[in-house]
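Chemist: The domain 'bHLH' annotation in Swiss-Prot covers 63-116. Marked as domain 'PAS 1' by Swiss-Prot on the basis of sequence analysis: 134-209. According to Swiss-Prot, the domain 'PAS 2' annotation covers 323-393. Here Swiss-Prot flags 398-441 as domain 'PAC'. Record note (Swiss-Prot) on the mutagenesis of Leu86 to Glu: Compromises SIM1:ARNT2 heterodimer stability. Compromises NPAS4:ARNT2 heterodimer stability. One mutagenesis experiment named in Swiss-Prot is Leu106 to Glu, and its note says Compromises SIM1:ARNT2 heterodimer stability. Compromises NPAS4:ARNT2 heterodimer stability. Listed in Swiss-Prot is the mutagenesis experiment Leu141 to Glu, annotated as follows: Compromises SIM1:ARNT2 heterodimer stability. Does not compromise NPAS4:ARNT2 heterodimer stability. According to Swiss-Prot, the mutagenesis experiment Ala145 to Asp carries the annotation: Compromises SIM1:ARNT2 heterodimer stability. Does not compromise NPAS4:ARNT2 heterodimer stability. One entry in Swiss-Prot concerns the mutagenesis experiment Ile238 to Asp. Its note says: Compromises SIM1:ARNT2 heterodimer stability. Does not compromise NPAS4:ARNT2 heterodimer stability.
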Amino acid sequence: MATPAAVNPPEMASDIPGSVALPVAPMAATGQVRMAGAMPARGGKRRSGMDFDDEDGEGPSKFSRENHSEIERRRRNKMTQYITELSDMVPTCSALARKPDKLTILRMAVSHMKSMRGTGNKSTDGAYKPSFLTEQELKHLILEAADGFLFVVAAETGRVIYVSDSVTPVLNQPQSEWFGSTLYEQVHPDDVEKLREQLCTSENSMTGRILDLKTGTVKKEGQQSSMRMCMGSRRSFICRMRCGNAPLDHLPLNRITTMRKRFRNGLGPVKEGEAQYAVVHCTGYIKAWPPAGMTIPEEDADVGQGSKYCLVAIGRLQVTSSPVCMDMSGMSVPTEFLSRHNSDGIITFVDPRCISVIGYQPQDLLGKDILEFCHPEDQSHLRESFQQVVKLKGQVLSVMYRFRTKNREWLLIRTSSFTFQNPYSDEIEYVICTNTNVKQLQQQQAELEVHQRDGLSSYDLSQVPVPNLPAGVHEAGKSVEKADAIFSQERDPRFAEMFAGISASEKKMMSSASASGSQQIYSQGSPFPAGHSGKAFSSSVVHVPGVNDIQSSSSTGQNISQISRQLNQGQVAWTGSRPPFPGQPSKTQSSAFGIGSSHPYPADPSSYSPLSSPAASSPSGNAYPSLANRTPGFAESGQSGGQFQGRPSEVWSQWQSQHHGQQSGEQHSHQQPGQTEVFQDMLPMPGDPTQGTGNYNIEDFADLGMFPPFSE
């Protein structure tokens with residue numbers, strides 16, 4: 001039996017607002033109707049609830065969501081600001097070309113903090129130190145290499161916490177004078193404020209204009225100032241520190257000590273009663289005090305006075321810009337000094353060498369006109385020179401004038417001056433002068449020349465060591481007893497000792513007539529050396545005495561006369577001073593040797609040649625002329641032809657007929673100014689190809705070194 005709801009389902013469904021009537025099956029329709037009726041009921045309730053929220057609760061919910069977004073935005077902005085400040089405070093981050101990301105900034109900040117606390121490299125701590133060195137030895141080596149001293153001062157108060165014992169050789173102050181004092185007491189009064197700024201770790205009035213090296217622009221310090229003043233930032237400054245005046249005799253006088261003394265005196269001499277200061281370059285870092293993991297005793301707690309930071313630095317003597325006498329002059333006493341003037345001649349700088357040159361201290365000359373020290377008669381000249389050097393603009397101008405020294409004496413000074421121009425504005429900045437004491441400079445130059453002359457005069461030429469040669473062996477291979485017998489400057493006028501050292505093998509080639517040492521060999525200045533001429537000339541052509549020295553034919557006499565005139569222009573003669581030979585005639589003869597009837601030479605020509613003995617040196621044939629028929633062309637008409645034994649006259653006539661044509665045709669073709677060419681003209685005479693090779697006999701030349709024997 002159907003229920004009333006099921007009797008009219010479409011009608012019931014149509015009564016429900018929002019429902020849709022569908023033609024469905026009865027059973028399905030009943031279920032559909034129930035579902036459809038339930039869903040609108042829920043939807044109506046939800047709408048009513050939403051309507052209530054819109055009316056009553058929509059405002060607070062929207063406000064809470066907006067408030068939450070604003071909080072998150074402000075939080076992100078604050079975090080970005082803090083990370084930006086952290087990036088500025090960490091040196092590794094600020095040194096980057098572009099801004100790093102947040103993670104990189106945090107990582108670098110952690111690394112920087114670890115490095116400051118000393119916990120960043122625990123694994124490698126001490127690995128740099130050699131195993132054989134203790135901590136104290138390593139500290140001394142480091143300080144000695146740095147040539148400085150280590151000191152630690154409190155940042156807030158400047159109290160000295162620690163100073164190394166190397167302060168004693170650097171500043172001549174004992175270590176005890178630094179302990180218990182402040183660093184402000186050790187520096188010059190004018191440098192206290194600069195030191196206070198370097199020790200300060202908080203923001204102060206230092207924030208000013210800085211130069212950006214990357215862009216080249218000048219800008220104000222902003223966040224970089226906090227980075228410069230933060231803990232762990234580097235410090236580097238120059239100040240004047242007080243030096244002790246106690247002599248330190250126990251220190252060794254070495255190069256380092258001399259350099260320290262020179263640098264300490266770089267600021268000039270100290271007046272009596274004033275403290276001496278040295279320029280010290282301090283480099284270090286601001287560190288946390290006390291260090292991490294370190295506790296200080298109670299008695300030392302008041303030293304830091306509750307300080308949180310300290311300066312750990314090394315102080316080293318700074319090389320001063322003032323020139324020092326020993327640096328700029330090698331002399332023991334300087335002769336010049338530098339000065340700088342403005343365009344009006346006012347002295348603005350003087351180097352300390354003026355003390356030794358003119359007697360004034362540098363501070364006595366500063367701010368004064370150079371004309372005040374010039375002689376009245378030279379003032380106009382000096383004034384004109386300064387005006388001229390200003391017009392020259394860079395060119396050097398020298399002037400000499402009289403300068404009044406401190407002891408009221410007039411000193412002749414030479415000043416070489418030139419101007420320095422500003423490269424940007426092309427304006428003259430100042431005038432640089434080099435002032436030289438002329439008299440003292442001349443004295444030093446004279447002393448130097450005397451010293452050089454003394455050094456040359458003490459050099460004995462007679463004691464020059466000779467290279468070690470075999471005993472008694474001459475450079476040409478001949479055996480002599482005294483190496484300098486031939487080349488001696490002081491020699492017997494008749495050259496008696498020239499044949500004293502000849503060996504027995506050479507004596508076989510000499511005749512008995514040449515054994516007398518009192519004979520004159522040749523005239524002085526002869527182009528052919530006397531005696532062993534083959535040894536005197538180290539050329540490839542060997543001079544054979546007796547063949548090359550004396551010729552007797554008229555044709556060869558003319559030839560020799562022409563050669564002699566050519567050789568006399570560039571002849572080789574003895575350079576030593578010898579007394580003139582008695583009876584020496586004037587050189588007006590046509591012969592090269594000037595042997596005439598009035599000459600004191602003996603009539604026997606065999607005394608002139610060691611090869612004149614027919615048994616020892618005459619070859620079989622016409623290789624050598626017999627010299628038997630000498631003509632007046634040789635200027636020896638008073639001699640007979642029978643003096644040369646064993647050389648028939650037909651040999652000479654045959655040689656003359658064969659060689660006269662060739663000699664007359666070639667007498668101008670091979671003549672050279674040198675002596676070697678004469679030998680080349682004469683030596684082919686014995687071995688002319690027209691004579692045939694049969695004229696030579698090797699056995700006849702057994703005693704001559706120029707024809708070594710060989711076995712066929």
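Any Cβ shown, glycine's included, is placed from N, Cα and C.
Here the original residues stay in place, and none of the substitutions has been built in.
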Chemist: Do me a favour and check the Cα-Cα span between Ile238 (mutagenesis position) and Ala145 (mutagenesis position); whole Å is fine.
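Modeler: Between the alpha carbons of Ile238 (mutagenesis position) and Ala145 (mutagenesis position) there are 20 Å.
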Chemist: Would you mind listing the long-range same-chain contacts of the domain 'PAC' (398-441), meaning Cβ under 8 Å and 6+ residues beyond its ends?
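Modeler: Same-chain contacts beyond the flanks: 333, 335-343, 345, 348, 354, 357-360, 364, 373-375, 377-378, 381-382, 385-386, 389-390, 392.
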Chemist: What Cα-Cα separation, expressed in whole Å, is found between Leu86 (mutagenesis position) and Leu106 (mutagenesis position)?
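Modeler: The Cα atom of Leu86 (mutagenesis position) is 8 Å away from the Cα atom of Leu106 (mutagenesis position).
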Chemist: Is it possible to list how many residues within the domain 'PAS 2' (323-393) are helical, extended or coil according to DSSP?
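Modeler: Across the domain 'PAS 2' (323-393), the residues distribute as 33 helix, 13 strand, 25 coil.
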Chemist: Per DSSP, Leu86 (mutagenesis position) is which: helix, strand or coil?
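Modeler: The three-state answer is helix.
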Chemist: Run through the domain 'PAS 1' (134-209) and tell me, per DSSP, how many residues are helix, strand and coil.
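Modeler: Grouping H, G, I as helix and E, B as strand yields 36 helix, 15 strand, 25 coil.
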Chemist: Indicate whether Ile238 (mutagenesis position) is helix, strand or coil by DSSP.
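Modeler: For Ile238 (mutagenesis position) - judged by DSSP and reduced to three states - the answer is strand.
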Chemist: Name the residue among the mutagenesis positions Leu106, Ile238 whose Cβ has the smallest number of other Cβ atoms within 10 Å.
Modeler: Ile238
Chemist: Using a 10 Å cut-off on Cβ-Cβ distances across all protein chains shown, tell me which of the mutagenesis positions (Leu86, Leu141, Ala145) has the largest neighbour count.
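Modeler: Answer by Cβ density within 10 Å: Leu86.
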Chemist: Fill in the CA-CA distance, Leu106 (mutagenesis position) to Ala145 (mutagenesis position), as an integer in Å.
Modeler: 37
Chemist: Would you mind giving the whole-number mean pLDDT across the domain 'bHLH' (63-116)?
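Modeler: Mean model confidence (pLDDT) across the domain 'bHLH' (63-116) is 86.
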